[in-house]
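Participant: Dropping a structure here in structure tokens format, bear with me for questions.
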Amino acid sequence: MAGRQPQQALPKAAAKQIAKEVVKQEKKEPVVRKKKQFYPNPKFNNRFNKKFVKKQLDKNLKKQGFEGPKPRFAVTVSATIGKVGPNKSQGPELQISTFMHPSLMKEPNDGTNFGPLQSAAAQWGLWRLKNLSVTFTPLVGPSAVTGSVFRISLNMAQSPGATSWGGLGARKHKDVAVGKQFTWKLQKGDLTGPRETWWLTDTNEEGAQSCGPLLEIHGLGETTSTYKDAAWAGDLFIVEVRGRWEFANYNSKPALGMLERVTETTNASIEVANGNMIMTVPQNSQLARHMSERFERTTNASTVGETIWQIVDEGAGLVANVAPPPFTWLIKGGWWFVKKLLGRSANTDVQYLVYASLADAQNNRPVEAQNYTKVTRQTTLSSTQINAPNTGPNTTTGSIGNNNQQWPIPPTGVPVGDFYVCGRMTTLHMGGQSGIQATTLVNGMIYRTDHPEPSTSPVSNWEFTVLENNTIVGAGMGCVWFQKSEALVWTLDGQKLSGWNTLDGVGTTQLTVAWRQHNRTIYGWANVVAWNSEEWHTNAEQPHQPILRLTYWLVKINVLSEPEDFDVVQKSPLAYLEDYTTAQSKSAIQKLNFQTFQKPEGGGTLRAQYSTTPRQGDFAVIWQIGRHNFDMSTGKGTPVESLSDYVMPQQKDAHIGMWYRALTSVGPRSDVLTLHFHLPTVEKDLVEQIIDQIQHRYRLTPLDSDSDSSSSDSDFEPEDRFEKLKIYEGLRSSGLSHHVSDGAAIAVKKKLRRGHAE
């Protein structure tokens, strides 16, 4: 108790010493500490893993070469592939069938239009689609039509097959309801090619390796109008595609960018002769000129061409009426391939061998079927050039004259000023008896004194009335009609041919035509395009006699109207000689009056029989002959009212081409006519006219007026630059110098940017 005991301090010192030794030992042997475990958000972790795995998979696929070469060029393009029309029957009907190949992705009747997609196809050896969207834009509301549904499907086989609605459903497909906008999106995996996801660009190679997948659109059920008890006649959808095409392996083949596509309504036939199925089209049709021998190697032998054409029966005229066994399924499928039979006479219709698949066409294995009698039907055919035997640059192999112009020359542009139209024109109706087919009475002029209700627009006593708003400015006593594809159009400068044109894109005036049928009047049936008028004698020759004038109008039909036969008063011009003696024969006066046609069994009427009906987009010529006024500058005048005698002096020299047809009562139902028309003057200066023609030639459209008009050429979008390049190249190819072509291209682009603001 007398102080701290020494024996108690010893253990404490020993403890400190032991602690020091332990620290030294720990420094020599470091302790492995347990790492802190990280627990991330599960959602973030899953997303991270998916991206990581996809990235690694893509990396490994590219590393191992499963996706082929790396894309060297890519372009995104929008294109209209056609319109979907009404179904004419209950069964599945093919509306559109088109390859996704970049050279074949063209609008109907686009010809050899050279776009960015075709430009790339002409320069690269491999192609593929990264993505594709197909948009259906309705042209009619859902309440206007009923009875039909449409199905778009992807065909990877490059050949037609037996089509059923259930079979189409077994493909990758989507159904589209009428009247609603719809977009179908396809991804890279749906469109991949056979060569490490790539397709060959050269369509002369095996079809399964080059042409790519097809888009097919079918309709089921007859399309009818909900407003009236009748079939629907208008289009239902416009179909557009937008996709991104990728290219690799540069390999220039210029001809692949110039493959053509043409759509035409014409008479086509199918037959089986000597065991081979043959398709025939008229020699003067646009399709025959399109699928001509200019694409073939020169030969005089009777052989088969090398160019392959895809034929799509969009009008279903052959599909519904032709069934050659055992290949009924091929025609019913709505599309096939053909090659031209060479060495045939130039004065006969053009024949093509039919093939069931692209591979058969490439290997020249035509369809072999039982003998089948030739069947001809009117239908709408779409022809697409699949390949070009010569893929190099085009060279002129034959020319006529010293201008190195290769024939045949395709028509381009619309006529300017006075022009001529030559073609087979058909009488609208014939005169006959009920139940008896009319054969020769071609100029029955329907004359009716009864008029529609006062609430409607006024009409004349004749079958057709030319109107400006609600004012009568002319009448049509007779009518012939023709298809624009069967007409030749040209302009003359004295004795020289100054233009070889087409009626595609020709403008119309504000004058309209009303058509009086049996129990209704079709207002706005057509619009006036051009006209002409000529007198047979003047007041100076016979002041006391009524003036005989012939006036006719070229009109473009707007409405498809199916008339019905009916009995009506019909008159016809009848030329005759007055009573005269032999001594007075040299001074005899010819006269013209209008005589009423009568039935043989009596009565003052005759049946108007309509054997053919013009369609929307066709053209017609209506005329009136007799006493009336007319202004050539405006195309307006007065209708013929007087039916009294007209004196016709001798030695008349006519210049219009219509007198013989207007003065005859008996003749063939159709004949070839050549008519002279006057095109109304457009108040534009020379520069405006040239720019308008360039716009029509290259299918350019003005930009919105609110776009930046002050931007320079360097601010143009790539599409604008390409359009400017198209204009420049076209002007250079026509023989203009660089400075003139470049200046004109810039002027056109500035006008396009101004739009309609002016």
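Here the Cβ of each residue, glycine as well, is placed from N, Cα and C on the backbone.
Copying in the features that Swiss-Prot gives for the protein in this structure:
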{"type": "VARIANT", "residues": "Arg4 to Lys", "note": "In strain: VS34 and Isolate ITA/205.18-5/2018"}
{"type": "VARIANT", "residues": "Lys36 to Arg", "note": "In strain: Isolate ITA/205.18-5/2018"}
{"type": "VARIANT", "residues": "Lys70 to Arg", "note": "In strain: VS34"}
{"type": "VARIANT", "residues": "Asn519 to Thr", "note": "In strain: VS34"}
{"type": "VARIANT", "residues": "Ser561 to Ala", "note": "In strain: Isolate ITA/205.18-5/2018"}
{"type": "VARIANT", "residues": "Thr613 to Ser", "note": "In strain: VS34"}
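Relative to the rest of the structure, where do these features sit?
Facilitator: The DSSP secondary structure for Lys70 (variant position) is coil.
For Asn519 (variant position), applying a Cβ distance below 8 Å and a minimum sequence separation of six or more within one chain yields no residues.
Taking Cβ-Cβ distances under 8 Å and a sequence gap of 6 or more within the same chain, the neighbours of Ser561 (variant position) are Trp515, Gln517, Ile522, Trp525, Thr613.
DSSP assigns Thr613 (variant position) to coil in the three-state reduction, placing it in neither a helix nor a strand. Of all the Cβ atoms in the protein chains shown, 14 others lie within 10 Å of the Cβ of Thr613 (variant position).
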Participant: So if I draw a 10 Å sphere around the Cβ of Lys70 (variant position), how many other Cβ atoms end up inside it?
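Facilitator: Here the count is 8.
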Participant: For Ser561 (variant position), which of the three DSSP-derived states applies: helix, strand, or coil?
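Facilitator: Where Ser561 (variant position) sits, the three-state DSSP reduction gives coil.
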Participant: Three states by DSSP: which one describes Asn519 (variant position)?
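Facilitator: SS state of Asn519 (variant position) = coil.
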